[in-house]
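The structure appears below as structure tokens.
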Amino acid sequence: MEPNDSTSTAVEEPDSLEVLVKTLDSQTRTFIVGAQMNVKEFKEHIAASVSIPSEKQRLIYQGRVLQDDKKLQEYNVGGKVIHLVERAPPQTHLPSGASSGTGSASATHGGGSPPGTRGPGASVHDRNANSYVMVGTFNLPSDGSAVDVHINMEQAPIQSEPRVRLVMAQHMIRDIQTLLSRMETLPYLQCRGGPQPQHSQPPPQPPAVTPEPVALSSQTSEPVESEAPPREPMEAEEVEERAPAQNPELTPGPAPAGPTPAPETNAPNHPSPAEYVEVLQELQRLESRLQPFLQRYYEVLGAAATTDYNNNHEGREEDQRLINLVGESLRLLGNTFVALSDLRCNLACTPPRHLHVVRPMSHYTTPMVLQQAAIPIQINVGTTVTMTGNGTRPPPTPNAEAPPPGPGQASSVAPSSTNVESSAEGAPPPGPAPPPATSHPRVIRISHQSVEPVVMMHMNIQDSGTQPGGVPSAPTGPLGPPGHGQTLGQQVPGFPTAPTRVVIARPTPPQARPSHPGGPPVSGTLQGAGLGTNASLAQMVSGLVGQLLMQPVLVAQGTPGMAPPPAPATASASAGTTNTATTAGPAPGGPAQPPPTPQPSMADLQFSQLLGNLLGPAGPGAGGSGVASPTITVAMPGVPAFLQGMTDFLQATQTAPPPPPPPPPPPPAPEQQTMPPPGSPSGGAGSPGGLGLESLSPEFFTSVVQGVLSSLLGSLGARAGSSESIAAFIQRLSGSSNIFEPGADGALGFFGALLSLLCQNFSMVDVVMLLHGHFQPLQRLQPQLRSFFHQHYLGGQEPTPSNIRMATHTLITGLEEYVRESFSLVQVQPGVDIIRTNLEFLQEQFNSIAAHVLHCTDSGFGARLLELCNQGLFECLALNLHCLGGQQMELAAVINGRIRRMSRGVNPSLVSWLTTMMGLRLQVVLEHMPVGPDAILRYVRRVGDPPQPLPEEPMEVQGAERASPEPQRENASPAPGTTAEEAMSRGPPPAPEGGSRDEQDGASAETEPWAAAVPPEWVPIIQQDIQSQRKVKPQPPLSDAYLSGMPAKRRKTMQGEGPQLLLSEAVSRAAKAAGARPLTSPESLSRDLEAPEVQESYRQQLRSDIQKRLQEDPNYSPQRFPNAQRAFADDP
């Protein structure tokens, strides 16, 4: 292409330019080139030196991408530093929907449907070929052959998170630059005196390879209307550019099946502080360019309330465009600062120093939204995942790839925000292909290039009889041998010895498969059993990756089975539903007929899918529901999507069709009070009574779980077979040493210390065991829990009932505000005292839990602890539902409100999705509530009710204590429907331990001699005052400014400890904090320090220090702080 000289000036120009090129490995190279050389020629000139082909180079200067047809001198880069990043070459045309079977990733999600259209001003953001998401599909045989899964999670050099942050910032800077260029070229702004356009234009627009998600508008003419945060389009488009790199037309030689990432070195690639400074300087320049538009922005918004645009349509459009563009620029600018704000440089390190981050990127990663689903599906695209598969299969037709192109597929799926990359369906690797009838194990390698997790895995359980175009044939009978149970048992022992792989044998396959998308459905009955195990296997593998990586994960999902539409051989996004019914299969070798259950409705299937993926199949309605080829749904971290798949998979090997798998039981009772992260289930049935897994010994189950988990944990650096604690695991990955330490940030008080104890003693295997109803981990932790409660809960006192009640009150005194805040915005049943009701209820429940922990020493400790948690959960839900007049929406609002308050700092989209899921699950639980009204009416307290015989003492203890109900309910309330049913089958929960309220009340009244001298209604009030004054929660000293604004009466009643003015107290406190001991006895040291002359000298020194500080503090004003002035500045 010839250079464009239209912008050349008549000014005398130098003959040569010295250009410095900095690459992502922090190396800077200097090139001297001719001044008339254009950018494209310059790229070719430096290609050999930087080892990056010219078509993959992207040169960035001051946040702008250098255009190939411009001359270098137009950008004024002489003597300046240009940043070079590598990207995939732009496509010259769109793929045709199916490429030449090399396993490439160019097929669009809709199997060749055209990409989403873009606005005229839109720009496609090229992305550096790392640190973003690569999605793909892989297929599993259904003939019972094994699947060898290698999960490699080594980080690529670009995955230095500080480097990723800088690259992200540079990308957003480029986006802002594009918006500024558009604003600077608007004629109406120039007429108003706006800045003149610079020699800048949007980056080149390589043709899109995948359709844009429905919810995303990538910098269109109205960018402010985009629903998605800025990183979404960038990351989505990164996939667009990585995918074409794998296109067979651009990749020389036969490529292996699946994407082939560019080779990287293993050396760390941390950026230097100087690079950070350059980015900040560029941001400063952008802010200065934005200032003129901001001024106009202020003017337009200032007059927007009253401006009349009736006769000025053009002016209105111009102002609206300005508002949109400036608003979008501010959003990108703010997100850029957010991405950079966590970068730090530790000056204590030895040179050369580099940047590090103080908060993981997942804190800011925003999921994309699939609006086609029944509820929005969040998809996190913040990392790179490449999935490659190799194996043998019948050779495809020359032009057919995994998703066969055809109108059937396009009609059966909907546009999605993900790019489906077929990695296991491509042509066989080089070499002679075996006969079609031969089936070998497939190897699926999932390469995860970041500690930050991924998320898109499409899985299709492929029929072994696939015909040459990817068309599955219909088997005529069960293909699985009767010995699948033995096969599984033989495979499992290999787990600990081969920690880098997981070997899975599939249970009985389905009787029939859907036919080709273009043809009619295959005649025959779809077997729910086989499809259930298909989905279970998909969930096990795909859920496993995300379950342990603490991010949303895509797992298998299918379309409803009432009239299953044709499905492609490769899974893809579902068109309008998120329904899947995963059920346990029949006995191996037995009749493969589904149980004769009526077909559930569409809504039932939706609930089945939601509950099935989050907490296991939901009730009998899910059984036998035929589903089509699995596609997509979402499993949240902290909920056992993987566990459900494991459960179904293991249950398929039992000798009889088992009931639904056990729901996740709650963690130990105290943890329920601690407000764990959103999404972690805290409620469920304690015993797996009568369930399929009961026949599995804990040792066998542990070996299975350990083998599966060791695959990922080994990839993350854990030793094979090690039982690394959750705290150690997170500390090692985060690089921080103060996570889960008592007293550290986020671990305050008793509950924080308890959570720390649990995380330090539980491994991930223990958590899986607990979630499946095995209480052995709790039983093992009994000594530590008992010691912890004795020291932190009772303060070393004897565990008598009165001491336990007093300790509960002390612990909960500061939590009452949470109860009040939680119910402040909902309508409570008239006459009900919701605060007192919850406090007394929680008091009683926690007393029984604490008494059990402190007193129980037998082998029933763990089982009883889970039972107490379940009892408290259901009664709490039933009680508050009654107090809210039976309004489920009000109860859901209370729970979701607490979740939002607890989730400050968590991605808002994720929180919104979580609250939606909680509401759906809560509805199922309440429909099967095992606790009747009679069981909870005794807890209800009404306004003005005379104190019940004893309510007060437990109330107080309770009062403060039960403030934790909300945290507990939010985390625990969303229990699975199966949990409620199991609890119902066990009968009403047992009465709480301890005597009745009346007995306790009577005892309390008898122990208070003054109670008879006052009116009965005053007794509880006086008792509460006595207890609250006796046990005031300590708080740190308050500042002078805070105290000066506090009412005098409140200030006088403050019980917080102020600064210690006595030398003996100050020295003893400092010595205790430092762990120092006096040379003499503490008593003699205290006597010496209490001498009047020493005390007076200390007071004078303290006064002098404060006076000096006040004189040097520019913010101190005697008029504003008169008390400080009188106390310290004036002469005595």
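Numbers run from 1 along the shown chain.
Any Cβ shown, glycine's included, is placed from N, Cα and C.
What you see is the original sequence, not a version with the noted changes.
If you look up Swiss-Prot, you'll see 17-92 marked as domain 'Ubiquitin-like'. Averaged across the domain 'Ubiquitin-like' (17-92), pLDDT in this predicted model comes to 86.
Counting only same-chain residues at least 6 apart in sequence, those with a Cβ under 8 Å from the Cβ of TRP1010 (mutagenesis position) are ILE1022. Per Swiss-Prot, mutagenesis TRP1010 to Ala is noted as: Decreases interaction with GET4. Localizes in the nucleus and cytoplasm. Decreases interaction with GET4, localizes in the nucleus and increases GET4 ubiquitination; when associated with A-1042.
According to Swiss-Prot, the mutagenesis experiment TRP1018 to Ala carries this note: Decreases interaction with GET4. Localizes in the nucleus. Decreases interaction with GET4, localizes in the nucleus and increases GET4 ubiquitination; when associated with A-1042. Counting every protein chain shown, the Cβ of TRP1018 (mutagenesis position) has 12 other Cβ atoms within 10 Å. Following the DSSP three-state reduction, the secondary structure of TRP1018 (mutagenesis position) is helix.
While the structure shown retains the original residue, Swiss-Prot records the mutagenesis experiment TYR1042 to Ala with this note: Decreases interaction with GET4. Localizes in the nucleus. Decreases interaction with GET4, localizes in the nucleus and increases GET4 ubiquitination; when associated with A-1010 or A-1018. When Cβ atoms from all protein chains are considered, those within 10 Å of TYR1042 (mutagenesis position) total 10, not counting its own.
Annotation note: VAL1067 (mutagenesis position) sits in a helical segment as assigned by DSSP. Looking at Swiss-Prot, the entry for mutagenesis of VAL1067 to Arg says: No effect on interaction with UBL4A. No effect on interaction with UBL4A; when associated with A-1078. Abolishes on interaction with UBL4A; when associated with R-1085.
The DSSP secondary structure for PRO1078 (mutagenesis position) is coil. Quoted from Swiss-Prot for the published mutagenesis PRO1078 to Ala: No effect on interaction with UBL4A. No effect on interaction with UBL4A; when associated with R-1067 or R-1085.
As a published mutagenesis entry, LEU1085 to Arg appears in Swiss-Prot alongside the note: No effect on interaction with UBL4A. No effect on interaction with UBL4A; when associated with R-1078. Abolishes on interaction with UBL4A; when associated with R-1067. The 10 Å shell around the Cβ of LEU1085 (mutagenesis position) contains 17 further Cβ atoms across the protein chains shown.
Long-range Cβ neighbours of ASP1088 (mutagenesis position) (same chain, at least 6 residues apart, Cβ-Cβ under 8 Å): VAL1094. In this structure, ASP1088 (mutagenesis position) is part of a helix by DSSP. For the mutagenesis result ASP1088 to His, the note given in Swiss-Prot is No effect on interaction with UBL4A.
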Within the same chain, the residues at least 6 apart in sequence whose Cβ is under 8 angstroms from that of PRO1078 (mutagenesis position) are ALA1071, SER1084, LEU1085
As a whole number of Å, the Cα atom of TYR1042 (mutagenesis position) is distant from the Cα atom of VAL1067 (mutagenesis position) by 26
Same-chain residues at least 6 apart in sequence with Cβ under 8 Å of the Cβ of VAL1067 (mutagenesis position), in sequence order, are LEU1085, LEU1089
Across the domain 'Ubiquitin-like' (17-92), DSSP yields 19 helix, 29 strand, 28 coil
Reading the DSSP string in three states, the entry for TYR1042 (mutagenesis position) is helix
